[in-house]
Every structure is written in structure tokens, then in C-alpha cells.
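Right, one structure below, let's go through it.
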Amino acid sequence: MGEFNEKKTTCGTVCLKYLLFTYNCCFWLAGLAVMAVGIWTLALKSDYISLLASGTYLATAYILVVAGTVVMVTGVLGCCATFKERRNLLRLYFILLLIIFLLEIIAGILAYAYYQQLNTELKENLKDTMTKRYHQPGHEAVTSAVDQLQQEFHCCGSNNSQDWRDSEWIRSQEAGGRVVPDSCCKTVVALCGQRDHASNIYKVEGGCITKLETFIQEHLRVIGAVGIGIACVQVFGMIFTCCLYRSLKLEHY
């Protein structure tokens, strides 16, 4: 009877080892995906960060990059801990899983919270950012972001083209008689912003604020879904780790 129980325990341990190894392979790939989403956000989708008053959007992306990197390292550690049957490594692996779990939950919560407050933030700050910083010394990133925003989304001004009447640059001699930036024009040529007729510039209902809000919200949904989704998967990893740790402890005795 004792021999049967011992074989049963050993068989259970082997099954757990292979189950945890398979999980770690998938977990490593998930870490790569998380890091890729973070880098994708920072490298390709961060053009408009200079237009945002809050750093939350940027913070969520950095958290995903860090979490993804740690996930990949942890996945390798998990494989080593599993096949070497080292309980101290399993403890470390579990702690790292818990840390990553918390990081991804935080990223998901930040993305969701910022999603809720984005409309208010843009309404309060976007017009001031565009009119007070556009073409001003030291704000080249804002100038570039505004021009790209207006060209990419075919819009002009925060709410409408009339917003540019309050622009410090438009009211200066440097504007060369423009009433809107050239990036508002349907066909961009030098000094095309001198005429703000509908046939010449983009007049979109809701202005650039609506377009930017939709753009940011779409990416916040991706960040939030990835963060929360991977965090949920990690719960199974922690359960498998606890089961294997307990199984090894029983065999030890």
C-alpha cells in the first residue's frame, strides 16, 4: 500500500512538472507579447504623448515593458526550478509571479482609470497646449505632434479651426498672415493656412479632440486587456507552482 502511494505521488509530481514546463513555455511567449505591446506603444504610438497633460498613458506602457521583460526571465527560471526540483527556486519563482501579477494588474487599472478621465483631461488641456505651445521655443515635440494630428486625422484645432485665433503663434509676425497652421490644409503648401475656407482646410465636427480621444482610448483598451488577461493566466501558474512545491515537500518526507 505504501509503495502504491509512493508511485502515485511520484506520478503526480511528474505530471505537475510537465504541466508547469508547458505553462512556462506559453508564459515566456506571453511575456514576449506583453513587452512587444509596451514597446509598440512607446515606439509607434507615442507621437501624441506631448499633447497629454498626464503621464499615465506613458506609465502604463513602461510598466508593460518591465513586466514583459521580467516575465521572460521568470519563464526561464520556472523551467529550471521545475526540472531541477529545487524548492527554493520554486519559492523565488512564485514570488516573481506574484510581483508580475501585481504589475500587470496595476497597468490594467491605470489604463482603465485613464480611459475614464481622458475626455475631461483633453477638454481642459488640449486647446491650451495647442494654442500656447505650438511653434514656441522648447516645444518642438508639441509642434510636430499637432501638425501630425491635424494631417493624420483631417482635423483643425482642438474643437474647431476658430481655436487658432487664440494662438500665440498665429497672432505673431512669424505666422506670416496665417489664420491656421498649414497642417490644417487639405493640400499642404507654403502659406496655405492664410485662408480658412472649408474648401481649403479640414472642418470636422468635434475637432481634433474627438479624434485624439478615440485614438488614445483604442490603445488604452489594448494595454488594459493585455495587462489583465496575462495577469489572469498567471493565477494558474501560481496554483501549479504551489501544487508542485507541496508534492516535492511530501516526497522529501
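Glycine is treated like the rest: Cβ placed from N, Cα and C.
For all the noted positions, this structure keeps the original residue and models no substitution.
Here Swiss-Prot notes a mutagenesis experiment, Lys7 to Arg, with the remark: Complete loss of RNF128-mediated ubiquitination; when associated with R-8 and R-17. For the published mutagenesis Lys8 to Arg, Swiss-Prot gives the following note: Complete loss of RNF128-mediated ubiquitination; when associated with R-7 and R-17. Swiss-Prot documents Lys17 to Arg as a published mutagenesis change and attaches the note Complete loss of RNF128-mediated ubiquitination; when associated with R-7 and R-8. In Swiss-Prot, a mutagenesis experiment is listed as Asn159 to Gln, annotated with the note Unable to modulate the glycosylation pattern of integrin ITGA3 subunit.
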Cβ neighbour count within 10 Å of Lys17 (mutagenesis position): 18
Pairwise CA distance, Lys17 (mutagenesis position) versus Asn159 (mutagenesis position), rounded so that it is a whole Å: 59
Cβ neighbour count (within 10 Å, all chains shown) around Asn159 (mutagenesis position): 17
